[in-house]
Amino acid sequence: MTWIGLLIVGLTAIAVQGEVPIVTRAEWNAKPPNGAIDSMETPLPRAVIAHTAGGACADDVTCSQHMQNLQNFQMSKQKFSDIGYHYLIGGNGKVYEGRSPSQRGAFAGPNNDGSLGIAFIGNFEERAPNKEALDAAKELLEQAVKQAQLVEGYKLLGHRQVSATKSPGEALYALIQQWPNWSEEM
């Protein structure tokens, strides 16, 4: 490799350092929304951690398939206009783009307004997500503050605090209570 090639590679690494890579909707083959979605003003005061409660994924192909299946289910069976969460975290340690943070989510009923929905792909009732997934979520939260998607002093909540659900599962719920910005109250 020439010195110019090394310089370009080095500059690229510097440009992306500190930002969690996000798998875009186009990359996981999302459908477009099938209806209007209410907007929200960002930065948001809350981040809500959930789990999808279904199967987990550990590689790019399987995680993308889970994203497509979840979107199909939420749009056809739950009658949402799009996938309900803003971001999802795969067991491969990657963050998947859901709906825009400036659009109201569809995961917490009346508490969707003002909440950034982040769901881990899988069921985390008995076991926690792996380190790669947990690290990706923590980096995503930091990045969301830097990008003015969340206010600096946002409240971190578990899905069960804003909805009648077991989500994000006992194992994951116990972990997020130790994270920065954790809040007992909305």
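Note that Cβ sites are derived from N, Cα and C of the backbone, with glycine treated the same way.
Record features (Swiss-Prot):
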- 47-169: domain 'N-acetylmuramoyl-L-alanine amidase' (DOMAIN)
- GLU41 to Val: In strain: DI7, Draveil, Loua, Monty5, Tahiti, Texas, S30 and ZW141 (VARIANT)
- THR62 to Ala: In strain: DI7, Draveil, Loua, Monty5, Tahiti, Texas, S30 and ZW141 (VARIANT)
- GLN68 to Arg: In strain: DI7, Draveil, Loua, Monty5, Tahiti, Texas, S30 and ZW141 (VARIANT)
- SER183 to Phe: In strain: Loua, Monty5, P. bourg, Tahiti, Texas and S30 (VARIANT)
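All features noted in Swiss-Prot, drawn onto the structure.
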residue : record           : Cβ contacts under 8 Å, 6 or more apart
GLU41   : variant position : SER102
THR62   : variant position : none
GLN68   : variant position : TRP28, ASN29, ALA30
SER183  : variant position : LYS155, LEU156, LEU157
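Per DSSP, the secondary structure of the domain 'N-acetylmuramoyl-L-alanine amidase' (47-169) breaks down as 39 helix, 27 strand, 57 coil. Within the model, the domain 'N-acetylmuramoyl-L-alanine amidase' (47-169) shows a mean pLDDT value of 98, rounded to a whole number.
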